[in-house]
Amino acid sequence: MLALSLLSIVSIASAAGVTAIPEGDNPYTIFPSVAKTASINGFADRIYDQLPECAKECVKQSTSSTPCPYWDTGCLCVMPQFAGAVGNCVAKNCKGKEVGSVESLATSICSSAGVWEPYWMIPSSVSDALAKAADAAAETTAESTTAESTAAETTKAEETSAKETTAAETSKAAESSAPAETSKAEETSKAAETTKAEESSVAQSSSSAADVASVSVEAANAGNMPAVAIGGVIAAVAALF
């Protein structure tokens, strides 16, 4: 039964234009025996846990478009209608390293199942789509890096400008404040000196008047000065006030 299944696979694959079996190989012996059951399908089960999230739904493609038993890994690997559907889904949903990871896992599982090179047999159009998906991620990464670099330079320039503006404003404020404080100090000092001089002058005048008055009183009391002289002294004292 298994031999008939493998023979039908080889015949269908050849008719569909899939890579031919290398000459000299026996199509009945190149496929290892596989378990005749699968939780998803023979292609997905053994690599599902290692797939990137973007590809996990892709490997759940229906196997009804193929003559393969759903559990037959080798048969599914050589069916372009199944492999192509998986590949197109990956190209739409995955980018960059994710694409490379899926291709590597698919190649590995198909090689382990005994399929000949190129192992995972997808149409050329699907291969091109996968290549573009991988390249698109690389270009996006480069653009993102450039944008981040430009943003960082702009931010740095703005910070430098802000610091220079703040420094200039601080310097200007200091210059404006210094003359005002100096002028105020000078005015205060001048006023203090004027007040001190005035107080000194008043003190001296008071002292002189007191001295004169003392002399006049003493002379009057002694009775040694004529009345006219005493009157003149009193007039002189009065003039001082």
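Backbone N, Cα and C atoms are what each Cβ position is placed from, and that goes for glycine too.
Unsubstituted: the structure retains its original residues.
Lifted from Swiss-Prot, the feature list:
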{"type": "DOMAIN", "residues": "26-137", "note": "domain 'CFEM'"}
{"type": "MUTAGEN", "residues": "Asp72 to His", "note": "Impairs the heme transfer within the CFEM proteins cascade"}
{"type": "MUTAGEN", "residues": "Asp72 to Ala", "note": "Abolishes heme-binding"}
{"type": "BINDING", "residues": "Asp72", "note": "heme binding site"}
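For the domain 'CFEM' (26-137), the mean pLDDT of the prediction comes to 92. Secondary structure counts, DSSP: the domain 'CFEM' (26-137) has 59 helix, 0 strand, 53 coil. If you draw a 10 Å sphere around the CB of Asp72 (mutagenesis position), it holds 26 other CB atoms from the protein chains shown.
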